[in-house]
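Colleague: This structure is in structure tokens; I'll ask about it shortly.
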Amino acid sequence: MSSALRSRARSASLGTTTQGWDPPPLRRPSRARRRQWMREAAQAAAQAAVQAAQAAAAQVAQAHVDENEVVDLMADEAGGGVTTLTTLSSVSTTTVLGHATFSACVRSDVMRDGEKEDAASDKENLRRPVVPSTSSRGSAASGDGYHGLRCRETSAMWSFEYDRDGDVTSVRRALFTGGSDPSDSVSGVRGGRKRPLRPPLVSLARTPLCRRRVGGVDAVLEENDVELRAESQDSAVASGPGRIPQPLSGSSGEESATAVEADSTSHDDVHCTCSNDQIITTSIRGLTCDPRMFLRLTHPELCELSISYLLVYVPKEDDFCHKICYAVDMSDESYRLGQGSFGEVWPLDRYRVVKVARKHSETVLTVWMSGLIRTRAAGEQQQPPSLVGTGVHRGLLTATGCCLLHNVTVHRRFHTDMFHHDQWKLACIDSYRRAFCTLADAIKFLNHQCRVCHFDITPMNVLIDVNPHNPSEIVRAALCDYSLSEPYPDYNERCVAVFQETGTARRIPNCSHRLRECYHPAFRPMPLQKLLICDPHARFPVAGLRRYCMSELSALGNVLGFCLMRLLDRRGLDEVRMGTEALLFKHAGAACRALENGKLTHCSDACLLILAAQMSYGACLLGEHGAALVSHTLRFVEAKMSSCRVRAFRRFYHECSQTMLHEYVRKNVERLLATSDGLYLYNAFRRTTSIICEEDLDGDCRQLFPE
């Protein structure tokens, strides 16, 4: 019984226990209120269109009556008072449509029964031919900016996976009826260019989005198809300024009503956007976006005109898919540069790569972070000439392009990353110092200016370029991969990405700060590792905003220790990989698998053993200076853990200490300390290893990796 009680979750601090940080509940408007708001917006647009149609009909009818009176008067004068019936045969006529026509652009369920009756009566009154009005789009009918709103996206719109069956791109489960050929709609001519026979990236539309009554037949139309959106926009332009867009077919007004088949609940929960060339309305109450912002943009960029929201506008060129998405050669898996739990990286050309994300939210977060970093770094520091136009700002890699259809982002290409870099020499210690100073500056900039925490500082996420004449020298380094990044709590409900491709706005998820989802298990800062071991449900201990930056720099210190072990161990890199690093990553995979399967207790047990390997790393590199780290960690484990977990911890620590001996690095450490750059890196590692409990996160981040 005592063992079970001792294994319960407790605070990682040796002092008085305190409750973990519990974020306040999210205050989001109810689902019904969001639907009501979108319904009101659509009704306002419909009423504006009907008023425009009625005004045009009245004007044309009056002109028609006046002309008939003139013709009758001339007939009376010519025929001695005999009235003849005349018809206007030389006047081109156009039928002005009311509610029924406009319902092809908005949801039919937003109209009440009374409004439908009014629409039918208006259509009956306007059945005779009339002359169209010449009023412009800037008239009173469309001056509110809601003329011709179209529902552009639903939660079921985007779904992606790779096509392993054939070489030809196909959109599966898309049903076309009414004479349409699925093959023509999938692999045809898009944007005036013929699509290649082997596009490597495939978009799978799992759920039909909307049905249109076309000639009495239900035709399933893919709203995410570029051709259909272009056809709808071209038809609206061809109808002339000030006119109501015509249906896609030649059917009557009653046959043009739109019925949305997607789940309205998930639609309103995620995003529901109506847009045209003047305004983008969103399901976020009080937020409207200006699509004209895209005209001056070439990369994602933050628009700080709004105080309430951080809007990042994401442009897309018309031929982006032909130049990027269809140009990636994925025929051979050996071409793949990297693969992880969040996506794959493939080469595009000599200077660029594309990242194909597994989740759509991954792409949204990446481009939002890219726009935020690019804009905030613009006025901070001038870019080096070699990095201008590459998407690298303040040591942070950003996306230079995005395609939601294929879930692709474009990035600058680097030679390798720190994990795969295998040329480490003491003669190039000055380049290593510059690289880690750049990374520390990037972390401080990301936390202080952008107010975002990266939460995934690992050697795999540090990209480097090396000197081709001296592969041991690191020329530049950049931090990448914002898959786990979260904004500070004061940015909750404020981060939005607006996409030109779909005319939609996406909200960035609020911060959750679950420690089990933050950082790679092998590089997680020791204070957070202890909190997670005690409580798998623990969240980040937010007692002050400076804790975020201190935690990030502590993780960077773990990366520095990882690199120093490769640099200083006299046995060589191969022995380090098979021995030291194998022990560090031995239980990291088990922790990740347990987390995926929801076995949080097993994840906590694996992190306890990883803590033993982290402690062994510090003791090996620091020697006698690491005695305080070892004694404090052992006291923590004995005080907080059960006897069986203590025995497992001691057993694995003994195994690690037999492999990570200080004698293997002692001579190279002396050579390292003989240089100013080596002394700087060694002291930086010592300071980061001194952050061993929750209270240490309240320190001054300027003391870590000082300038």
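Even glycines carry a Cβ here, placed using N, Cα and C.
So Swiss-Prot lists the following for this protein:
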ACT_SITE  D456  active site, proton acceptor
BINDING   L337, G338, Q339, G340, S341, F342, G343, E344, V345, K359  ATP binding site
VARIANT   Q19 to E  In strain: Isolate clinical E460, Isolate clinical E763 and Isolate clinical TH-7A
VARIANT   T95 to S  In strain: Isolate clinical C128
VARIANT   R112 to C  In strain: Isolate clinical C128
VARIANT   L126 to Q  In strain: Isolate clinical C128, Isolate clinical C076, Isolate clinical CL-1A, Isolate clinical E428, Isolate clinical E760, Isolate clinical FK-2A, Isolate clinical HR-7, Isolate clinical MG-8, Isolate clinical SN-11 and Isolate clinical SW-12
VARIANT   R137 to C  In strain: Isolate clinical HD-4A
VARIANT   M460 to I  In GCV resistant isolate
VARIANT   N510 to S  In strain: Isolate clinical HG-5A
VARIANT   H520 to Q  In GCV resistant isolate
VARIANT   A582 to T  In strain: Isolate clinical PB-9
VARIANT   D605 to E  In strain: Isolate clinical C325
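Give me the local environment of each listed feature.
Modeller: DSSP assigns D456 (active site, proton acceptor) to coil, not to a helix or a strand. In the shown protein chains, 22 other C-beta atoms lie within 10 A of the C-beta of D456 (active site, proton acceptor).
Remark: V345 (ATP binding site) has R336, L337, G338, Q339, V353, V354, K355, V356 as non-local neighbours, by Cβ distance under 8 Å and separation of at least 6 in sequence.
Neighbour list (M460 (variant position), Cβ cut-off 8 Å, at least 6 residues apart, same chain): G340, D417, M418, F419, D481, H520.
For H520 (variant position), other Cβ atoms within 10 Å of its Cβ number 22. For the recorded site, H520 (variant position), the DSSP three-state label reads coil.
Within its own chain, A582 (variant position) has no residue 6 or more apart in sequence whose C-beta sits under 8 angstroms from its own.
DSSP classifies D605 (variant position) as helix under the three-state reduction. For D605 (variant position), the same-chain residues lying six or more positions away in sequence with a CB closer than 8 A to its CB are R645, A648.
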Colleague: Quick one: Cα separation, D456 (active site, proton acceptor) versus G343 (ATP binding site), in Å?
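Modeller: With distance taken Cα to Cα, G343 (ATP binding site) is 15 Å from D456 (active site, proton acceptor).
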Colleague: Please report how many Å separate the Cα atom of S341 (ATP binding site) from that of N510 (variant position), as a whole number.
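Modeller: Their Cα atoms are separated by 21 Å.
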Colleague: Between N510 (variant position) and G343 (ATP binding site), how many Å separate their Cα atoms?
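Modeller: With distance taken Cα to Cα, G343 (ATP binding site) is 22 Å from N510 (variant position).
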Colleague: At 10 angstroms around each C-beta, which of the recorded positions Q339, S341, N510 has the fewest other C-beta atoms nearby?
Modeller: S341
Colleague: Please classify the secondary structure at A582 (variant position) using three-state DSSP.
Modeller: helix
Colleague: Kindly assign Q339 (ATP binding site) to one of the three DSSP-derived states: helix, strand or coil.
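Modeller: Strand, per DSSP.
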Colleague: How far apart, in angstrom, are the most distant Cα atoms among the ATP-binding residues L337, G338, Q339, G340, S341, F342, G343, E344, V345, K359?
Modeller: 19
